[in-house]
Amino acid sequence: MEKNGNNRKLRVCVATCNRADYSKLAPIMFGIKTEPAFFELDVVVLGSHLIDDYGNTYRMIEQDDFDINTRLHTIVRGEDEAAMVESVGLALVKLPDVLNRLKPDIMIVHGDRFDALALATSAALMNIRILHIEGGEVSGTIDDSIRHAITKLAHYHVCCTRSAEQHLISMCEDHDRILLAGCPSYDKLLSAKNKDYMSIIRMWLGDDVKCKDYIVALQHPVTTDIKHSIKMFELTLDALISFNKRTLVLFPNIDAGSKEMVRVMRKKGIEHHPNFRAVKHVPFDQFIQLVAHAGCMIGNSSCGVREVGAFGTPVINLGTRQIGRETGENVLHVRDADTQDKILQALHLQFGKQYPCSKIYGDGNAVPRILKFLKSIDLQEPLQKKFCFPPVKENISQDIDHILETLSALAVDLGGTNLRVAIVSMKGEIVKKYTQFNPKTYEERISLILQMCVEAAAEAVKLNCRILGVGISTGGRVNPQEGVVLHSTKLIQEWNSVDLRTPLSDTLHLPVWVDNDGNCAAMAERKFGQGKGQENFVTLITGTGIGGGIIHQHELIHGSSFCAAELGHLVVSLDGPDCSCGSHGCIEAYASGMALQREAKKLHDEDLLLVEGMSVPKDEAVGALHLIQAAKLGNVKAQSILRTAGTALGLGVVNILHTMNPSLVILSGVLASHYIHIVRDVIRQQALSSVQDVDVVVSDLVDPALLGAASMVLDYTTRRIH
């Protein structure tokens, strides 16, 4: 209690609505109960817990030895959309009296259910602090809207995954009030060991059932497409009947459409079928043993994509209800579960497999983190929550200073040798540029980027430039959605799995975009260069390596794993020289600056490089420019090497033309002017006649990487899209 400055126990109200949220809240409740010196626990039970058709699951809370302070009957029967709305309204009518009586310091609310929305709304309007469990996640249904609405009402957030944490930050929630703890249920899942699991299996599925030889099915209605979800449930039952394995079917939740799903079960005689056991509720301790030892789980419950991964049990996820969730390799998605055969094939593929344990959603230590977080809450702090919005003008009316400001971006280019930061105007003018040697270690590099950006932002104020955001161009494979460098090039050391967005955004309080340098060059051409107004074009960068970017229908193509446009690694020869990627015969192995330097050194070592009018100082390394100079001065061998390099690049372009059929190819970088004529010749000789009319040009942009990085920021401000 000394930690938060409170001079009394923290009164915590945990409100639970159904069997699913109790499985997440129970570990926290047990943790609170073990620390009576710090906490007082009040338990409020409402929703489907109190309905007989759904198993009267409030009894399991009593069996766990929790005193239920209040039972609220809040469900309006009908199982349709109107009934859900009326249930929220009924809860809003009843909750104020309860909260006035309990007077909690903080209410813990879980997830994305309509009951939880009523709880959060009531607490927020009554100035009660709210701790929201599992915010920031994405499922792909109406639940997302409810979950994010609760996030906006909540004062504190406990999330389960790094992505969820980033989503909360993107939603402008206060970083200091977000805890990445993992899922509380994983504390139980990862320690769940029951030697007598066979007795649990026999109790629910019969004496003749073996471990890993049965299925658990749990499917809920999709409230935005009830008709389709009922049809999908019917197909699922038909497939399970045909698959002919013992199956435990749990009744659906109370959402709109659940009544129709139960009718489907009864129409098909599932409750009396010898291969099926239909149940309204299974206690969580027993349920985890059942899924842990099942041959497969099928349905669309979040339990399948979240909790079951802890055991490596195969899961078949049907439809779109969990389409946005992060999943382990144990999950097979059947998004268009529109035929019985498709579902049956999925059962044949998954049943009986065993996958590694997945810890995407937790490591088993969530509850201690949450209790520590609760203890840190200072009740003396103002209740009003703060949002971390990017800086914007407070006054929307125009004044002369606003009109005279230059809308600009901070652009960062992480090259193999140098680190550059520039202030770039909306017109593509580089107002000021800073250059430093790129450090070799991760810590030094991040520190230098932050230092240079802070200095540039301060200078921008003096130059009357309004910085709208930060764009970063870097070598390697980049996930632009998360702002993370996944894998770097060999030229940039210690640069794998690096989150660039968060430290810069936290320091500068500006939005940050990150992308691969080849993609940035293509975006620069689209906004400022010869690609402006072009629907389809390809940019090839010729420098130390070979990179590129593809614009298709005005949009940049990233590919399914952010690996599109690795054009330098198109193979143009089966027995060509080794490439830095580990393959051989790539364009980069012939036409990059590194490749030309390699050939220049060979010639120099054999005294075949220098011709009359040339010299290389002893302290100067032989490089590509010496090879080019020798070729210009008539060195036949140097000319042959350049011709081979240009031919390799040309063959790569031909492959691109035959694949993408762009109307324009832009060669960029220091070597572009030396290759342009050779590339055009190769196209005339090797390409199909239908693509030979393509325009192949040399870029006229001086700093495409910086301009492309800036364009990510400047495009966002004008188009208002990410």
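Heads up, the Cβ atoms here are built off N, Cα and C, so glycines get one too.
Sequence unchanged from the original; the noted substitutions are absent.
The annotation that Swiss-Prot gives for the mutagenesis experiment H49 to A reads: Loss UDP-N-acetylglucosamine 2-epimerase activity. No effect on N-acylmannosamine kinase activity. Does not interfere with enzyme oligomerization. Within its own chain, H49 (mutagenesis position) has T16, C17, N18, R19, Y22, N56, T57, Y58, I61 as residues 6 or more apart in sequence whose C-beta sits under 8 angstroms from its own.
Swiss-Prot documents H110 to A as a published mutagenesis change and attaches the note Loss UDP-N-acetylglucosamine 2-epimerase activity. No effect on N-acylmannosamine kinase activity. Partial reduction of the dimerization process. Secondary structure from DSSP puts H110 (mutagenesis position) in a beta strand. Within the same chain, residues at least 6 positions away in sequence whose Cβ sits under 8 Å from that of H110 (mutagenesis position) are T16, D21, K24, L25, A116, H132, I133, E134.
Where Swiss-Prot documents H132 to A as a mutagenesis experiment, the accompanying text is: Loss UDP-N-acetylglucosamine 2-epimerase activity. No effect on N-acylmannosamine kinase activity. Partial reduction of the dimerization process. When other Cβ atoms within 10 Å of the Cβ of H132 (mutagenesis position) are tallied across all protein chains shown, the result is 27.
For the mutagenesis result H155 to A, the note given in Swiss-Prot is Loss UDP-N-acetylglucosamine 2-epimerase activity. No effect on N-acylmannosamine kinase activity. Strong reduction of the dimerization process. Long-range Cβ contacts of H155 (mutagenesis position) within its own chain (separation 6+, distance under 8 Å): R129, I130, L131, R177, L383, K385.
H157 (mutagenesis position) carries a strand DSSP state (E or B). In Swiss-Prot, a published mutagenesis experiment is listed as H157 to A, annotated Loss UDP-N-acetylglucosamine 2-epimerase activity. No effect on N-acylmannosamine kinase activity. Strong reduction of the dimerization process.
All chains included, 13 other C-beta atoms sit within 10 angstroms of the C-beta of E271 (CMP-N-acetyl-beta-neuraminate binding site). What Swiss-Prot lists as CMP-N-acetyl-beta-neuraminate binding site is K259, E271, K280, H281.
Long-range Cβ proximity for D413 (mutagenesis position), meaning a same-chain Cβ under 8 A and a gap of 6 or more residues, is found for L419, R420, V421, A422, S473, T474, D517, C520, D703, A705, L706, A709. According to Swiss-Prot, the mutagenesis experiment D413 to K or N carries the annotation: No effect on UDP-N-acetylglucosamine 2-epimerase activity. Does not affect feedback inhibition by CMP-Neu5Ac. Loss of N-acylmannosamine kinase activity. Does not interfere with oligomerization.
In the three-state DSSP classification, N516 (N-acyl-D-mannosamine 6-phosphate binding site) falls within a strand. Taking the Cβ of N516 (N-acyl-D-mannosamine 6-phosphate binding site) as centre and 10 Å as the limit, one finds 30 other Cβ atoms among all the protein chains shown. The N-acyl-D-mannosamine 6-phosphate binding site annotation in Swiss-Prot covers G416, G476, R477, T489, N516, D517, G545, H569, E588 and rests on similarity to another entry.
In the three-state DSSP reading, R420 (mutagenesis position) counts as strand. The annotation ADP binding site is assigned in Swiss-Prot to T417, N418, R420.
Quoted from Swiss-Prot for the published mutagenesis R420 to M: No effect on UDP-N-acetylglucosamine 2-epimerase activity. Does not affect feedback inhibition by CMP-Neu5Ac. Loss of N-acylmannosamine kinase activity. Does not interfere with oligomerization.
The Zn(2+) binding site feature in Swiss-Prot is assigned to H569, C579, C581, C586. Secondary structure at C581 (Zn(2+) binding site), as computed by DSSP, is coil. Long-range Cβ neighbours of C581 (Zn(2+) binding site) (same chain, at least 6 residues apart, Cβ-Cβ under 8 Å): H569, E588.
In terms of C-alpha distance, the listed binding-site residues G416, N418, N516, C586 place N516 closest to K259 (CMP-N-acetyl-beta-neuraminate binding site).
Taking Cβ-Cβ distances under 8 Å and a sequence separation of 6 or more, the neighbours of N418 (ADP binding site) in its chain are T435, Q436, F437, N438. Reduced to three states, the DSSP call for H49 (mutagenesis position) is helix. Cβ neighbours of C579 (Zn(2+) binding site) (same chain, under 8 Å, six or more residues apart in sequence): H569, G585, C586, E588, A589. Taking CA atoms as the reference points, E271 (CMP-N-acetyl-beta-neuraminate binding site) and H157 (mutagenesis position) are 41 Å apart. Excluding H569, C579, C581, C586 themselves, the residues of that chain whose CB lies within 8 A of the CB mean position for the Zn(2+) site are, in sequence, G568, V571, S580, G582, S583, H584, I587, E588, A589. If you compare every pair of Cα atoms in K259, E271, K280, H281, the residues listed for CMP-N-acetyl-beta-neuraminate, the longest distance is 16 angstrom.
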